[in-house]
Amino acid sequence: MSGVSNKTVSINGWYGMPIHLLREEGDFAQFMILTINELKIAIHGYLRNTPWYNMLKDYLFVIFCYKLISNFFYLLKVYGPVRLAVRTYEHSSRRLFRWLLDSPFLRGTVEKEVTKVKQSIEDELIRSDSQLMNFPQLPSNGIPQDDVIEELNKLNDLIPHTQWKEGKVSGAVYHGGDDLIHLQTIAYEKYCVANQLHPDVFPAVRKMESEVVSMVLRMFNAPSDTGCGTTTSGGTESLLLACLSAKMYALHHRGITEPEIIAPVTAHAGFDKAAYYFGMKLRHVELDPTTYQVDLGKVKKFINKNTILLVGSAPNFPHGIADDIEGLGKIAQKYKLPLHVDSCLGSFIVSFMEKAGYKNLPLLDFRVPGVTSISCDTHKYGFAPKGSSVIMYRNSDLRMHQYYVNPAWTGGLYGSPTLAGSRPGAIVVGCWATMVNMGENGYIESCQEIVGAAMKFKKYIQENIPDLNIMGNPRYSVISFSSKTLNIHELSDRLSKKGWHFNALQKPVALHMAFTRLSAHVVDEICDILRTTVQELKSESNSKPSPDGTSALYGVAGSVKTAGVADKLIVGFLDALYKLGPGEDTATK
């Protein structure tokens, strides 16, 4: 063969030689040289002979195929072939049924049924009385203060609240004591015109806000030299800011433009809202079926180059279970990722459990290496006025990335620490007054009462109501339960008709009770009413669930065949919040 020596191969000499002859020679190195050379020639010919617009089209097609294939293998790694096939089937089925229900053939029938349910929602939600005045528009002349106060009293009496004062509601009102409400009222009156946007005008509000943040940081064992945070309007804003900070930090430090969050399926819907608002992808991780904690092995599988934040709950809202924060912390450190702990619900319960005498507790705060941010609602078990929460960070660099700064605005130098511009100073003043009034001992006592009641309720179900199954091993203030023998949502409806309101859950179907200072005092009544209602439901096993109750609504939400209908019902509920009366729209008046 010309051009070939014992040690050297001439590429030109090999070009054109049949591949099968090369294989006969058995020289793999020479075969690879030929292959690479032919590839180079092919690429050169493509670049020389292909118009630029076709080249661009081909490039985009290759990128599309690459992303499609890489995403497929990513999901295959995360879920495995069987689970991925099931998820694909469920997703496709939902899309198909959503399309069918929105088709011209079925749209009219579906809308008719949806309208009926919307009407029942409005009838339940919109309440008034003939003795009340109505104000669809401003009165021509202002109403005297005494008359306004009288109307407020009428509204309170004629459109009564649910019996929250009697402890018959899960969560919602966490303290409710008259003395504390009186203190908060005085605080609000003194600072009702204060705005946190103007610290120069209201310097005392700035002082109190900084002290609220400092007190909460110490409760969660933040580093004394670097720990920091801000107050917010509630748990959802705290979660939004934690996600925003993680997104902007990853953008500036890692150049990530397609950010992803990894969170348990039980993480608060505020994380879904953050992903929706800020253009991020939320990867939901399934739970360990025994502990109901997030599956750490699956968390690792979800991590990729776009991951910007890991999430754990302490505890979660649905089941009252705290995720393995220490395990998540190790993963966060290994992959150099931020870890947010959502303790909005746990708040002043989990932070005082040790001092309240509870033993063998997992670490859930900044003592866990890897935890970079924590959210805590002061308006839950901190008993502050509604609209009060704190977002905490391990250091100021993380906090800085939640700020908005604009030095070029024509209205002057502009900056805001949270999502809102104006913020009601009276709320944070009420929070400050509540915290300093309660003191550490007051919160320890509340923790003992509330957790003690929750554990009593849990034990009662385990020992006296065999038809109910406690989910996981809740150790805090929330106890959830399911059933293999009863229609749980029908149980919820029956309890509601008796004046006792539990929270309805789904995936799996369950109920929970979030104990408060109010419900802790009536835990024996709660146990008794639950047991008797379960017995009634069992004795009427052939009865049908209410057609317009919780069973029907959650049945619609959970069925593949009614995909999209639940969305319309939720929108109907939200629309009803702003209607003057059933069938009336605020905008038409």
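Each residue, glycine too, has its Cβ placed from N, Cα and C.
Lifted from Swiss-Prot, the feature list:
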MUTAGEN   Lys67 to Leu  Reduces catalytic activity
MUTAGEN   Ala172 to Pro  Loss of enzyme activity
MUTAGEN   Tyr174 to Phe  Mildly decreased enzyme activity
MUTAGEN   His198 to Ala  Decreased enzyme activity
MUTAGEN   Lys380 to Ala  Loss of enzyme activity
MUTAGEN   Lys386 to Ala  Loss of enzyme activity
MUTAGEN   Tyr554 to Phe  Decreased enzyme activity
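Location within the structure of each feature annotated in Swiss-Prot.
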residue: Lys67; record: mutagenesis position; Cβ neighbours (10 Å): 10
residue: Ala172; record: mutagenesis position; Cβ neighbours (10 Å): 17
residue: Tyr174; record: mutagenesis position; Cβ neighbours (10 Å): 25
residue: His198; record: mutagenesis position; Cβ neighbours (10 Å): 14
residue: Lys380; record: mutagenesis position; Cβ neighbours (10 Å): 27
residue: Lys386; record: mutagenesis position; Cβ neighbours (10 Å): 14
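For the pair Lys380 (mutagenesis position) and Tyr174 (mutagenesis position), the C-alpha distance works out to 6 angstrom. Closest to His198 (mutagenesis position) in space, going by CA atoms and restricting to the mutagenesis positions Lys67, Ala172, Tyr174, Lys386, is Lys386. Each residue contributes its Cα atom, and for Tyr174 (mutagenesis position) and Lys386 (mutagenesis position) those atoms are 10 Å apart. DSSP assigns Lys67 (mutagenesis position) to a helix. Rounded to a whole number, the C-alpha distance linking Lys386 (mutagenesis position) with Ala172 (mutagenesis position) is 10 angstrom. Here the C-alpha separation of Ala172 (mutagenesis position) and Lys67 (mutagenesis position) works out to 45 Å.
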